[in-house]
Every structure is written in structure tokens, then in C-alpha cells.
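Quick look at what Swiss-Prot annotates:
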type	residues	note
ACT_SITE	C132	active site
ACT_SITE	D179	active site
ACT_SITE	H212	active site
MUTAGEN	C132 to S	70% inhibition of enzymatic activity
MUTAGEN	C132 to A	97% inhibition of enzymatic activity
Amino acid sequence: MANEAYPCPCDIGHRLEYGGLGREVQVEHIKAYVTKSPVDAGKAVIVIQDIFGWQLPNTRYIADMISGNGYTTIVPDFFVGQEPWDPSGDWSIFPEWLKTRNAQKIDREISAILKYLKQQCHAQKIGIVGFCWGGTAVHHLMMKYSEFRAGVSVYGIVKDSEDIYNLKNPTLFIFAENDVVIPLKDVSLLTQKLKEHCKVEYQIKTFSGQTHGFVHRKREDCSPADKPYIDEARRNLIEWLNKYM
């Protein structure tokens, strides 16, 4: 788990200059970014933000990448108008900031988004992908909502509790070897719990030499050594959705 002195040392990394292919919409009480699939296959993916919010271009880039593979994607504002974390902010107040943005208390928003995807986008199969804060949300949601056909949790903090294994549908977990937010002992705990108790398909992948945020907050060309891992993780994400949706 993250330490108290630096409770969630998430570096915003390389903020992409990216305009996006989708559009912003209002879904009941939530703003959201939606990208329609070029092929109407009746499949949709909810992409859940990290602590830097739903408007981060990097997250929208990933949503558009997923959309290009046959899925309508939606990036809702799960902070519901509250400010995202400022990367230059005082990390000592981060725990207090986080208390009003609980990744396990987004059921009202999920209900609204599911209704929108089914009624307005004609989605018959729905999956979820989330990063950091959103990765934690994905883990929680995959234990609660059986209608999510597949989930991908990307460096979501692992909660040390007895029910972390009770997944309802196939879930992929992506971690980074050198993640100071999520130590490898937490990944080992999750691995042990799932191996002992999980009754659905799952996979845990830890990427060598990588750090928190590597999948969606690094430029593809930022380092020749990192690029293969970024590409592989993104490919794994798409392959998991394709396999189970």
C-alpha cells in the first residue's frame, strides 16, 4: 500500500497533447466523453479515470484506442464535478481529498452509465477498464456487477481484505514491477487469494522495470526500453476484452 508520507505518489507523467475523437455528453448528473465505435457491434466499454480526472487527454486517448477496436467507449466524470487531483498539490492533504472520492462508492454513477449505454448506444455487452483510482474501482465493480462481461484493472491499489477474490466475471490485472504505490507484496497477496478462491477466469501480469502509470501516461516514444512494455500492456488489454466480450 502507499505510504503515509507520500500516500499516492502518482506522477502525471507525459500529458499527451490530444484532442480526441469523441464528444462530451451529459448523462443524467454526470458529464462524460463518448466515442462511438466505427462498427456497431453492440459492445461498449466504460473507461474509469485516474486521480487526474476524466478530462486527462491520456485517458481519452486510451478510450479512443479501445473504440477503434470495435467498442463504443465512455469516460464518465466519476468525481461528479469535484476537482481532480492537482499534480503540483500538497500530497500531505491527499488522504483527506480522497475521502470525498471513494472508488467503491460510484454505484449511482454506474447505474446511470449502464442505462445510457443500453438505451442510447444499444450496448448488449459491456466491459470496464480503469487506471490507478479507476483500477481500484474496476476490481470493486467486477465483484459486484455480473453484467460486466470483462474487466481490466490497471495498477489499481489492492485492498487487504478477505473478499478481494470474489470476481463475477473474467478480470485482467496489470501491475508494474517498480510501482511505489503498489508494492509487489500486495500483488502477491492478490495472486494468492485469487488462486485459492476465485472461480472465474483471471490473469495477473506484472511488467518488468515499469512504474505506476506506464500504460496510459507515457508517450509511446518516451523510451525505447519502455515502448515494448507499453505496447504489450495495451495489446493485452484489447485482447482480454475481445476474448470475453
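Glycine too: its Cβ is placed from the backbone N, Cα and C atoms.
Mapped onto this structure are the features recorded in Swiss-Prot.
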{"residue": "C132", "record": "mutagenesis position", "Cβ within 10 Å": "28"}
{"residue": "D179", "record": "active site", "Cβ within 10 Å": "22"}
{"residue": "H212", "record": "active site", "Cβ within 10 Å": "25"}
Exercise. How many whole Å apart are the CA atoms of H212 (active site) and C132 (mutagenesis position)?
Worked result: 8
